[in-house]
Amino acid sequence: MLSKFFPHIKEKPLSERVKSRDAFIYLDRVMWSFGWTEPENKRWILPYKLWLAFVNIVMLILLPISISIEYLHRFKTFSAGEFLSSLEIGVNMYGSSFKCAFTLIGFKKRQEAKVLLDQLDKRCLSDKERSTVHRYVAMGNFFDILYHIFYSTFVVMNFPYFLLERRHAWRMYFPYIDSDEQFYISSIAECFLMTEAIYMDLCTDVCPLISMLMARCHISLLKQRLRNLRSKPGRTEDEYLEELTECIRDHRLLLDYVDALRPVFSGTIFVQFLLIGTVLGLSMINLMFFSTFWTGVATCLFMFDVSMETFPFCYLCNMIIDDCQEMSNCLFQSDWTSADRRYKSTLVYFLHNLQQPITLTAGGVFPISMQTNLAMVKLAFSVVTVIKQFNLAERFQ
């Protein structure tokens, strides 16, 4: 069903040419709309840069400030539930501004990484290897659409309910607009801005996921090549050595690819790790003490979306660490015992390098892994425990 509207989420046949960079098709389109890429025609650079400045000043600077001003301007009108709902989104929005800035600054690095993907694609000659690339490309685009559905559902669940209740869903401050007298205008403006904000946040969450997904694609292809070393009879020792050398080049390209992306994702995931415990903690307090049924459903969706910002990426990083161990096993288990001295010495050098796992760190501090992710999520329970011990929830009710 979805593939009728989004054809790139379906695996393409081998008769069509597909490149690894095609996994970013839908993501790049959204980024282009925010001014985060470059126009194809150079004569549009100036208007595009002006659009970039306008959109990002409004969304990354003025929008978080508008939520903060609303606290100062109309704090007494907030109920406890409304305040917590606004606070959890406001905190996440400030973090999202930093995440978007890191992603925007890393545009050139991401372009360098795509060039390296093109070089890795040149090694995919057999139908089996090309089919693997096609499958991962479709998976990358599918993840982008899936995140759009998850994130959009949060807005769709919130906006109609609060509109019918004649209450503002996110309590933003708009100068020269009376939010009570011009309720529908301010509510529609809130809905539009929140939708744009979550799509910006989506880009910062999906970009690392798809990028490392394509890294895992080529790691899996390299594992298969390592298994097949010296498996074709009738070749000379020089040809076997050249085959091993090509695998070493592939591994070097993979390391360069990850190194190009490392500074881009380091800051993004670091900010999210700092936020996830606090945001989930505030959401859990709101859910446990102040939510109605409908606002509780919306809060659960928000908590799910916040968890999706780090969980899939951390899980993928763990899988890549395991893949690196498997790569060294594949090389060691290949048919090298009858090889000449040159081949064996090259293999030993390569085996040593393969045993170094491909890892990412958040801000140069936290290793990006499921263990770190779970440790940060546990902070949410610490926040709830503090609130319950001091009976703060009862005081606000």
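FYI, residue positions are counted from 1 along the chain as it appears here.
Just so it is clear, glycine is given a Cβ too, placed from its N, Cα and C backbone atoms.
If you look for the noted substitutions, you won't find them, since the model keeps the original residues.
Of all Cβ atoms in the protein chains displayed, 19 besides its own lie within 10 Å of the Cβ of His8 (variant position). Swiss-Prot gives this note for the natural variant His8 to Tyr: In strain: MA74.
Met59 (variant position): 21 other CB atoms within 10 A of its CB, across all protein chains. A natural variant is reported in Swiss-Prot for this position, Met59 to Ile, and the note states: In strain: NC1b.
Natural variation at this site is recorded by Swiss-Prot as Ile67 to Met, annotated: In strain: MA43 and MA74. The local packing around Ile67 (variant position), expressed as other Cβ atoms within 10 Å of its Cβ over all shown chains, amounts to 19.
In this structure, Met93 (variant position) is part of a helix by DSSP. Listed in Swiss-Prot as a natural variant, Met93 to Val is described as follows: In strain: NC1b and NC97a.
Note on Cys100 (variant position): other Cβ atoms within 10 Å of its Cβ, all shown chains, come to 22. According to Swiss-Prot, the naturally occurring change Cys100 to Ser is described as follows: In strain: CN1, CN13, CN18, CN21, CN29, CN45, CN51, LA128, LA13, LA15, LA25, LA3, LA32, LA34, LA35, LA4, MA21, MA24, NC1b, NC100b, NC37a, NC84a, NC89a and NC97a.
Listed in sequence order, Thr204, Val264, Gly267, Thr268, Val271 are the same-chain residues six or more apart from Phe102 (variant position) with CB atoms under 8 A from its CB. In this structure, Phe102 (variant position) is part of a helix by DSSP. Here the residue is the original one, but Swiss-Prot notes a natural variant at this spot, Phe102 to Leu: In strain: NC97a.
The Cβ neighbour count for Glu196 (variant position), using a 10 Å radius over every protein chain in view, is 16. For the naturally occurring variant Glu196 to Ala, Swiss-Prot gives the following note: In strain: CN1, CN13, CN18, CN21, CN28, CN29, CN45, CN51, LA120, LA128, LA13, LA15, LA25, LA3, LA32, LA34, LA35, LA4, LA6, LA9, MA21, MA24, NC1b, NC100b, NC16a, NC37a, NC84a, NC89a and NC97a.
According to Swiss-Prot, the natural variant Asp201 to Glu carries the annotation: In strain: NC1b and NC97a. With a cut-off of 8 Å between CB atoms and residues at least 6 apart in sequence, the same chain places Asn92, Ser96, Lys99, Cys100, Tyr151, Glu309 near Asp201 (variant position), listed in sequence order.
All protein chains considered, the CB of Ser220 (variant position) has 15 other CB atoms within 10 Å. Recorded in Swiss-Prot as a natural variant, Ser220 to Asn carries the remark: In strain: CN14.
In the three-state DSSP scheme, Thr292 (variant position) is classed as coil. Residue density at Thr292 (variant position): 11 other Cβ atoms are found within 10 A of its Cβ, drawing on all protein chains shown. One natural variant catalogued in Swiss-Prot, Thr292 to Ser, is accompanied by this note: In strain: CN13.
For Ser328 to Ala, Swiss-Prot lists a natural variant annotated as follows: In strain: LA6. For Ser328 (variant position), the same-chain residues that are 6 or more apart in sequence and have a Cβ closer than 8 Å to its Cβ are Leu351, Leu354, Gln355. In the three-state DSSP scheme, Ser328 (variant position) falls into the helix class.
One natural variant named in Swiss-Prot is Asn329 to Asp, and its note says In strain: LA6. Less than 8 angstroms from the CB of Asn329 (variant position) sits no same-chain residue that is six or more residues away.
Annotation of the natural variant Thr385 to Ala in Swiss-Prot: In strain: NC1b and NC97a. In the three-state DSSP reading, Thr385 (variant position) counts as helix. Within the same chain, no residue at least six positions away from Thr385 (variant position) has a Cβ under 8 Å of its Cβ.
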(request) Sort Ile67 (variant position) into helix, strand or coil using the DSSP assignment. (result) helix
(message) What whole-number Å value do you get for the CA-CA distance of Ser220 (variant position) and Glu196 (variant position)?
(response) 36
(message) Given the variant positions Met59, Ile67, Glu196, find the one whose Cα is closest in space to the Cα of His8 (variant position).
(response) Glu196
(request) Mind giving me a neighbour count for Met93 (variant position)? Other Cβ atoms within 10 Å of its Cβ, every protein chain shown. (result) 23
(message) Going by Cα-Cα distance, which of the variant positions (Met59, Ile67, Met93, Thr292) sits nearest to Glu196 (variant position)?
(response) Met59
